[in-house]
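A.B. asks: Copied straight from Swiss-Prot:
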type    : residues                                       : note
BINDING : G170, Q171, T172, G173, S174, G175, K176, T177 : ATP binding site
MUTAGEN : G175 to S                                      : Strongly reduces PTX secretion
MUTAGEN : K176 to A                                      : Strongly reduces PTX secretion. Loss of ATPase activity
Amino acid sequence: MNDAAPDRQASVDFHLQALHPWLSRQDIAEICVNRPGQLWYEDRNGWNRQESGALTLDHLHALATATARFCDRDICPERPLLAASLPGGERVQIVVPPACEPGTLSLTIRKPARRIWPLSELLRDTLDLPGVPGASQARPDPLLDPWRRGAWDDFLRLAVQAGKAILVAGQTGSGKTTLMNALSGEIPPRERIVTIEDVRELRLDPATNHVHLLYGTPTEGRTAAVSATELLRAALRMAPTRILLAELRGGEAFDFLQACASGHSGGISTCHAASADMALQRLTLMCMQHPNCQMLPYSTLRALVESVIDIVVVVERRAGQGARRRVVDIWYRDGLPAP
């Protein structure tokens, strides 16, 4: 064993003392620090917020550095993402600027299960399941009533609250981000949100449990070339209820679809397109840029897109009407064409 290993572990343990009240609780599964002084933890009742003066920015950076050294890794502006394991077996994801907002640091700790649960206990609270194949009945869709009535504000509000995957489409300056911010405001406050964008435009309630991640390229003058795909992968280790990706531009579209299809429903994103069908087509073509999709036929990827994206909202800025921005089309996979 490396002679420095015990010292490195001791350093991590020392800096983890500020989190001991939550790490020691058996009923807590996730611990998240979104910004200095603010901690969120998830127990059987959901997410809870706790203020902690010990979690200063300097302390968080010291913990990040100690964790990186313990794992023989680096965390710095050039390498702002760290996925590692703590001495106690907990998994940790750390994000530092420029991949998150200046003056912040994101820390997510997932505690391992301390016992092996017998199958009988795991299934104790299972919903009643049909004993005969094919006997299950589809649940009523609460979105169909406002959809049929053309009550679009109610429809979109319920869609967000129901965790539908929504794509906002439109041309430059059409109001895509404005609508995405309005939709984000309907996300239930109990959820944990991770946003991914190149420039901070998404606005969330400061009181909610959220983290803003930022990507860039060397040509934009950023110190770190962190891609949207890298941040999507990091976000999946940050206990998100849902992921908001400000704009889809390339192969990261496939990673976004994978995230939405793997238990992180309710994703919202935007793309440049003039109609719902063009948006679905563009999203399919973006997926084809992903290394894992380049040999897949268009029809296969189009089917994937339409199986994951529930709703496409098209916005438009019309000249000659006071440059008014408005919704001009809504596509709903489970509904009839919009009237």
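Glycine is no exception: its Cβ is also placed from the backbone N, Cα and C atoms.
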A.B. asks: Counting Cβ atoms within 10 Å of each candidate's own Cβ, which of the binding-site residues Q171, S174 comes out highest?
C.D. replies: S174
A.B. asks: Taking the Cβ of each of the binding-site residues and counting other Cβ atoms inside 10 Å, which one has the highest number: T172, T177?
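C.D. replies: Within the set of binding-site residues, the most crowded position is T177.
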A.B. asks: For the ATP site given as G170, Q171, T172, G173, S174, G175, K176, T177, which other residues of the same chain have their Cβ within 8 Å of the site's Cβ centre?
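C.D. replies: What remains near the Cβ centre is T270, H272, V315, R317, R325.
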A.B. asks: Among the recorded positions G170, G173, G175, whose Cβ has the fewest other Cβ atoms within 10 Å?
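C.D. replies: Minimum Cβ neighbour count within 10 Å, taken over the recorded positions G170, G173, G175, occurs at G173.
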A.B. asks: Within the chain of K176 (mutagenesis position), which residues six or more apart in sequence place their C-beta under 8 angstroms from its C-beta?
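C.D. replies: When sequence neighbours closer than 6 are ignored, K176 (mutagenesis position) has V168, A169, G170, E247, T270, V315 within Cβ distance under 8 Å.
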A.B. asks: DSSP secondary structure for G175 (mutagenesis position), reduced to helix/strand/coil, please.
C.D. replies: coil
